[in-house]
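Note sheet for the following structure.
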Amino acid sequence: MVVDFWTWEQTFQELIQEAKPRATWTLKLDGNLQLDCLAQGWKQYQQRAFGWFRCSSCQRSWASAQVQILCHTYWEHWTSQGQVRMRLFGQRCQKCSWSQYEMPEFSSDSTMRILSNLVQHILKKYYGNGTRKSPEMPVILEVSLEGSHDTANCEACTLGICGQGLKSCMTKPSKSLLPHLKTGNSSPGIGAVYLANQAKNQSAEAKEAKGSGYEKLGPSRDPDPLNICVFILLLVFIVVKCFTSE
């Protein structure tokens, strides 16, 4: 499948001109883009989308909600001209051995979502002052999907770019906890309860350690019976010795 990139460019230009009529931006595909490898002055933007693939060998088709899209953006302030380099990451067929990475194809709705999110990123990064900020449009499943993401046949996963392939690095605290911590909700959030319990446990452990250290290092308050017996025997021995010498 081949992306109709001419249509993408036209849609991108319409969205940019609607927001910034005097700005000039170009959008180009670049299959050599690498994550975190940017020239000076460039910025990076990554998103995922719902797309379709077709195997060029067996003609099998499949859908994925983990199609990764990497963009590098640059804007020249004095000329008000900007550039976008975009890379679409492919997937391989599960059924064919030695299959190649196939490029994704997107529905018109998914295409609009991808480009709208890209334009919002540009407006936020380069035209932040006085620009109405909109949240990123989420991925919408066009069909029901079964099973987990096929990381073994995902090009982005093999390159360490796909979020599904880097769960340990991408994990963040749930946003649902933030309102409880910021607004002072009457019922404490999970994060607040966790922090309170953690502080309480640390305080208890400190007290226990301090108490145990005092018992080991400090002097004993109770007299030792053995020492008393030795003292009495020594006293008796001295008295007997005195009488014997007389």
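Every residue gets a Cβ built from N, Cα and C, even glycine.
Where Swiss-Prot documents CYS55 to Ala as a mutagenesis experiment, the accompanying text is: Loss of interaction with influenza virus NS1. The mutagenesis experiment CYS93 to Ala is recorded by Swiss-Prot, whose note states: Loss of interaction with influenza virus NS1. Quoted from Swiss-Prot, the note on the mutagenesis of HIS149 to Ala is: Almost complete loss of influenza NA viral RNA binding and loss of interaction with influenza virus NS1. Quoted from Swiss-Prot, the note on mutagenesis experiment CYS154 to Ala is: Complete loss of influenza NA viral RNA binding and loss of interaction with influenza virus NS1.
Listed mutagenesis positions: CYS55, CYS93, CYS154. The one with the lowest count of other Cβ atoms within 10 Å of its Cβ is CYS55. Across the structure, CYS93 (mutagenesis position) and CYS55 (mutagenesis position) place their CA atoms 6 angstrom apart. A distance of 13 Å separates the Cα atom of CYS55 (mutagenesis position) from that of CYS154 (mutagenesis position). Around HIS149 (mutagenesis position), taking its Cβ as the centre, 17 other Cβ atoms fall within 10 Å, counting all chains. Classification of CYS154 (mutagenesis position) by DSSP places it within a strand.
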